[in-house]
Each structure stands twice: as C-alpha cells, then as structure tokens.
Amino acid sequence: MATPSNKRSRDSESTEEPVVDEKSTSKQNNAAPEGEQTTCVEKFEELKLSQPTLKAIEKMGFTTMTSVQARTIPPLLAGRDVLGAAKTGSGKTLAFLIPAIELLHSLKFKPRNGTGIIVITPTRELALQIFGVARELMEFHSQTFGIVIGGANRRQEAEKLMKGVNMLIATPGRLLDHLQNTKGFVFKNLKALIIDEADRILEIGFEDEMRQIIKILPNEDRQSMLFSATQTTKVEDLARISLRPGPLFINVVPETDNSTADGLEQGYVVCDSDKRFLLLFSFLKRNQKKKIIVFLSSCNSVKYYAELLNYIDLPVLELHGKQKQQKRTNTFFEFCNAERGILICTDVAARGLDIPAVDWIIQFDPPDDPRDYIHRVGRTARGTKGKGKSLMFLTPNELGFLRYLKASKVPLNEYEFPENKIANVQSQLEKLIKSNYYLHQTAKDGYRSYLQAYASHSLKTVYQIDKLDLAKVAKSYGFPVPPKVNITIGASGKTPNTKRRKTHK
C-alpha cells in the first residue's frame, strides 16, 4: 500500500531538452530578432556578479544554473526586458532576483533613495517565499528589502516604506493601496518591475489593479521582467503595457516537452465516492514518514478532513484561504521546515511555492483543468534533479479528464490498490460524526462546499454534478444518508446563478 502498483502507461516519456525560443513573432509581443542569442553559461561563478551576491549564492549551496537561469540572467544583467515562460519549479525566482539585486548594488541604492525594485506576485504565500529567498541573497548587501501583503499590518508596512525599502515584494491589492495612500512611500526612482506568475495574477481577478499599478509607476528607463507559465491573450496585453518594445522572449517549455517535471512519477486511481476517504486514510496512515500535500477543492472540506484526521490521531496541518494571515504564514513555514508530515490544503498552495522535499502530491479532489493539475504537482520534483510522486483520485465518471491531460502532454499511469489493504473504518466514522456535534457540523459544511465546488467546475463534460451519487459522496463525509444542504448551481464556474438544488435525507 505504501507504493501503489503501476498498471500501465498513458503517455510516453519526454526525451528532449528544454530549448530557448528567441525568435520574433507577433504572438510573442515582438520578441528579440531572429539570430540574437543569449550568452550560454552554466555556473553562477561564470557570471559577472558582485562578491556579496556570489558569496550568498555559495552559502545557499547553488553552483550550477537551471535552464531558465542560464537563459535569463545574462540578458537581464545586460538590461534587457524579458518575457519568460517556464515550468513551475524551474528556478525562476533566482533568475529574476539575482539581476535585480545586482542592479541595486551597481546603483549603490540607499534607504533614502526609496524603492528601486518591485516584485509583484499573486498570493501572500508566494510573496513570503520570494521574500525569504531575497533575504538570503541580500545577506551580504547593504540594501534594504521588505514585503507588503494583504492580511498583514498595514500601518507597520507603511512605516517601513517611509524609512526606505530598496527591494519590495508585494501582492497587487496591497501594493496599489500603498501607492495610492501611503505618503512618504518613495517610488520615483524605480529601476525594475518584476511580475511573477502573471497568468495567475490575472486569473484571480487583479487585472484592473495591475493596470492601475503600471499607470502609477514611473516607466522612464525602467527595466521590466514578466514571467508566466502560460501565454494567454491577457498576459500578452499585460506584457504590452508593462514591457518596453522588443522584449526578449525566453521559452523553456517547448511543445515537444512534457508539461511536468521529468523526475515526477504521476498516477491516478479509479475509486467510487464512498471509498475515497477510506483509501486516503489508508494511504496516509501507511506513509506517515513521508512529506505529503493533499489538495481539496474547498476551504470547508479542508477544515473538516483536517479536524477529523487530527481527532483520530493522524496529525495533519491545514492551509486555506479562510485562515488569518498569521496562521497561514506559520503553517506554511512549519511544513516547509518539517522533514515529514501531511499538509491538507486548497489551491492556495498550488502555485509557485517552493516547499522542500515533498514526496507525494495527492489530488483528493480533482483539479479544474490541466493547468491546475500541473501547478499542483509542481510542488514536488522541483529543481534540476528533483524526484517526487503524485496520485490523483478519479471516480469512474471522471475518467474523461485523462483525455485533457494527455492533450496537455502529461504522462500518466494507472495505479491499483488491493481492497484488502484499504482500512474499512466506515462504521466507526459514521458513529463519530453522529456523536460529535462539532465534527458533524464541519462535515456538513464540507459536504455542501464539495458539491458547490463540483457544480462550479469549468469542464462540465467531465464533472457532471447530476451524475454524482450523493449517497456515496455523503459516506465519504461520514454520513449514512445525504444531509439536507443548499447549493448554488450556475451554468459556469465563474458566474453561478441563484437557482437552488436541495439534497434530502
């Protein structure tokens, strides 16, 4: 049970190395002219970096650059604007931070000069992650650095900004707030703007904020860098208004390559709804010495399963959007620093975060589309030699999702779990939920939110709520019969209407 058996391969393995695409096309926002090449170096010591930066990189244990670093850092050091496309876990954080820090160093920035570099990123956790890397890289530099994110103390942030923060890492909403309202925030000397995970920033609704931010920030002689895992029309529009004409387009996600890391073993298991929790419980119980992330589709489902597993002495951490920022931050770093453990979370942790040495990614609730799948599994097998495994739970009615994954170049195997290895604790689970008022309420909330999330899936041909066996779904939440709940069902996951569907006892 600790390692599922590999039944059969769904796709071929990748055999090609990532390449750089630097040709000029209108689709790529007038990228560098054909024939222009970046300097190909492999070691950090081959770059003309300052001693404080080289000393920090050595202390961090890095010697050889990843593909995206080798392709991106030289042109950025030369002052070029860059539009970058790279796999998650490719090392792009160092790729943009090193040139930014070198720029501050060469200009001898001091606190009184204000903010010279701004890094914009979609989520608080990713901002904290980048801030942590920046802190290590700037250990031997005199320049100042800081972070502004939603949920943190705004007044304390404003005080630091007024004292002078040379490099600022920020989420879009809080950055716009400070740009508009914090007197004494000096950003007139801005020299570089970095937009990380641009597609995700736009996906979660920050398009208007980004346009306002770019309009406010000075653009004279400003270097800009935009990184995005996918190149959508909206990303191209954002690149057009934020980058100078003729940016260098660097692509290390070629069409012939698999969309996920080479060191990642990926599989799925076909499981009826009423057996899902039993299988998950059995798997986690037998892999307590591993480091595991379990993805669920809603905050309430995370809260329920975390409460349940902790109650029955299977210790887990939880991370979701309804937690206060300090709790999210503490949980994130606790799991990062742990050698083993289980983190149950929503997709808040699925993008960009670099959590060390994750052994397994479990997609207990299925992702909305292949891009979400790729970002989830990107939490393991990170770096050039990273290894990891992933397992996705699918019901028999959801197998159509495999076609979408195959079209997105995701190699997948089917795993089988012997039934005699699955713990049959259903009756004990139902007794517990019936007798414990708090768990009963959180189970009901989790059940309702699961159905709500299912109804909001964008792939309606795969995830059809009218084909869900509600009695079996209810059993996975510890109910012998479905509880009565209200859910909102819309024609699209983006704009559900007010039609109600009731599920009865």
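Using the three backbone atoms N, Cα and C, a Cβ is placed for every residue, glycine included.
If you look for the noted substitutions, you won't find them, since the model keeps the original residues.
Look at Swiss-Prot and you will find 73-249 tagged as domain 'Helicase ATP-binding', backed by sequence analysis.
Sequence-distant neighbours of Ser90 (ATP binding site) (same chain, 6+ apart, CB under 8 A from its CB) are Thr66, Ser67, Val68, Val252. The ATP binding site feature in Swiss-Prot is assigned to Ala86, Lys87, Thr88, Gly89, Ser90, Gly91, Lys92, Thr93.
What Swiss-Prot notes for the published mutagenesis of Lys92 to Ala is this: Lethal in vivo and impairs ATPase with 2-5% of wild-type ATPase activity, a 20-fold higher KM for ATP and prevents RNA/DNA heteroduplexes unwinding activity in vitro. Leads to 13% of wild-type ATPase activity and higher RNA/DNA heteroduplexes unwinding activity in vitro; when associated with A-389. Cβ environment of Lys92 (mutagenesis position): Val68, Gln69, Thr72, Gly84, Ala86, Asp196, Phe227 lie under 8 Å away, each six or more residues apart in the same chain.
Among the sequence features in Swiss-Prot, the mutagenesis site His105 to Tyr is noted as follows: Decreases the amount of 40S ribosomal subunits at 37 degrees Celsius; when associated with S-315 and S-393. For His105 (mutagenesis position), the count of additional Cβ atoms within 10 Å of its Cβ stands at 19 [all protein chains shown].
Listed in Swiss-Prot as a mutagenesis experiment, Ser228 to Ala is described as follows: Slow growth at 18 and 16 degrees Celsius, no growth at 14 degrees Celsius and drastic decrease of the amount of 40S ribosomal subunits at 30 degrees Celsius in vivo. Leads to 70-80% of wild-type ATPase activity, a 2-fold lower KM for ATP and a slightly reduced RNA/DNA heteroduplexes unwinding activity in vitro. Every protein chain considered, the tally of other Cβ atoms within 10 Å of the Cβ of Ser228 (mutagenesis position) stands at 23.
Neighbour count (other Cβ atoms within 10 Å of the Cβ, all protein chains): 14 for Thr230 (mutagenesis position). Swiss-Prot documents Thr230 to Ala as a published mutagenesis change and attaches the note Lethal in vivo and leads to 70-80% of wild-type ATPase activity, a 2-fold lower KM for ATP and a reduced RNA/DNA heteroduplexes unwinding activity in vitro.
According to Swiss-Prot, the feature domain 'Helicase C-terminal' maps to 263-433.
Of all Cβ atoms in the protein chains displayed, 10 besides its own lie within 10 Å of the Cβ of Pro315 (mutagenesis position). According to Swiss-Prot, the mutagenesis experiment Pro315 to Ser carries this note: Decreases the amount of 40S ribosomal subunits at 37 degrees Celsius; when associated with Y-105 and S-393.
His375 (mutagenesis position) counts 22 other C-beta atoms within 10 Å of its own C-beta, drawing on all protein chains shown. Quoted from Swiss-Prot, the note on the mutagenesis of His375 to Glu is: Lethal in vivo and leads to 70-80% of wild-type ATPase activity, a 2-fold lower KM for ATP and a reduced RNA/DNA heteroduplexes unwinding activity in vitro.
Other C-beta atoms found within 10 angstroms of the C-beta of Arg376 (mutagenesis position) number 23, with every protein chain shown included. Record note (Swiss-Prot) on the mutagenesis of Arg376 to Ala: Lethal in vivo and leads to less than 30% of wild-type ATPase activity and a 2-fold lower KM for ATP in vitro.
When Cβ atoms from all protein chains are considered, those within 10 Å of Lys389 (mutagenesis position) total 22, not counting its own. Listed in Swiss-Prot as a mutagenesis experiment, Lys389 to Ala is described as follows: Increases 3-fold the ATPase activity and a higher RNA/DNA heteroduplexes unwinding activity in vitro. Leads to 13% of wild-type ATPase activity and lower RNA/DNA heteroduplexes unwinding activity in vitro; when associated with A-92.
For the published mutagenesis Phe393 to Ser, Swiss-Prot gives the following note: Decreases the amount of 40S ribosomal subunits at 37 degrees Celsius; when associated with Y-105 and S-315. Listed in sequence order, Tyr268, Val269, Cys271, Arg276, Leu279, Leu280, Ile362, Gln363, Phe364, Asp365, Pro366 are the same-chain residues six or more apart from Phe393 (mutagenesis position) with CB atoms under 8 A from its CB. Mapped onto three states, the DSSP output places Phe393 (mutagenesis position) in strand.
For the recorded site, Arg376 (mutagenesis position), the DSSP three-state label reads helix.
The local packing around Gly91 (ATP binding site), expressed as other Cβ atoms within 10 Å of its Cβ over all shown chains, amounts to 21. According to DSSP, Ser90 (ATP binding site) is assigned to coil rather than to any helix or strand. Cα spacing between Thr230 (mutagenesis position) and His375 (mutagenesis position): 11 Å, rounded to the nearest whole number. You'll find the Cα of His375 (mutagenesis position) roughly 14 Å from the Cα of Lys389 (mutagenesis position).
When the Cα atoms are compared, Ser228 (mutagenesis position) and His105 (mutagenesis position) turn out to be 27 Å apart.
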